[in-house]
Amino acid sequence: MLGAIAYTGNKQSLLPELKPHFPKYDRFVDLFCGGLSVSLNVNGPVLANDIQEPIIEMYKRLINVSWDDVLKVIKQYKLSKTSKEEFLKLREDYNKTRDPLLLYVLHFHGFSNMIRINDKGNFTTPFGKRTINKNSEKRFNHFKQNCDKIIFSSLHFKDVKILDGDFVYVDPPYLITVADYNKFWSEEEEKDLLNLLDSLNDRGIKFGLSNVLEHHGKENTLLKEWSKKYNVKHLNKKYVFNIYHSKEKNGTDEVYIFN
């Protein structure tokens, strides 16, 4: 159940629990595809969408890249767990060229493997004192073996054309959690998404939403009230990693909401 990259909040550990609730479909739409931990591990055809265009362009580039190509870049820049200056040079070169292969190599060496892109399109993740490991090539090969079924797009979720027969899986940024990738998500975006899901339900289109109702003392009252119209499955989950190194194990009510 690997994704293409190590991605904060990925669903690879939860997918076996989610998949029995996925209906039959003509096309699987992964509306916020992130690290592809879902898209790569379901039956195709798949539309994998994410508004983060640099990440989508990276996936498109990887389709025609070999692992040797990745190793050549690492060797060219002399990258290792201790090569901070070399990492900064690679980061500078990516920000000049926007070469998606360089972005892929950067993420192996950045802090917590995060891909952080600012408003100017520049990669800003600091050096992470890390490099490739045995799982890096494993993820790459899993991507190569499963990417043929996927069409990639980088649209805002409201602009994705949903067809009759689609199943729409939705794993958006979470309104009440503090992860870096959630900071641009607002209550207005949340309302727009929930309205979209209501409209899909009205059209007879199946959807599934991953989210949290409660997290470390915070409650998503908007989502909790909305969810009463649909089926709610409460999940048990340990996060793959937490960049804030929180010691708190409990207090998160992660749910799967579906029609």
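Glycine too: its Cβ is placed from the backbone N, Cα and C atoms.
Computed from a predicted structure; not experimentally measured.
Listed features, source Swiss-Prot:
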| type | residues | note |
| --- | --- | --- |
| BINDING | TYR7, LYS11, ASP50, ASP171 | S-adenosyl-L-methionine binding site |
| MUTAGEN | PRO126 to Ser | In damh; hypermethylating mutant |
Site of maximum Cβ density within 10 Å, from recorded positions TYR7, PRO126:
TYR7
Looking at S-adenosyl-L-methionine and its recorded binding residues TYR7, LYS11, ASP50, ASP171, figure out the farthest C-alpha pair and report it in angstrom, whole number.
15
Under 8 Å between C-beta atoms and at least six apart in sequence, can you list the same-chain neighbours of ASP50 (S-adenosyl-L-methionine binding site), or say none if there are none?
PHE32, CYS33, GLY34, ILE56, SER154
For ASP171 (S-adenosyl-L-methionine binding site) and PRO126 (mutagenesis position), determine the Cα separation and express it in whole Å.
26
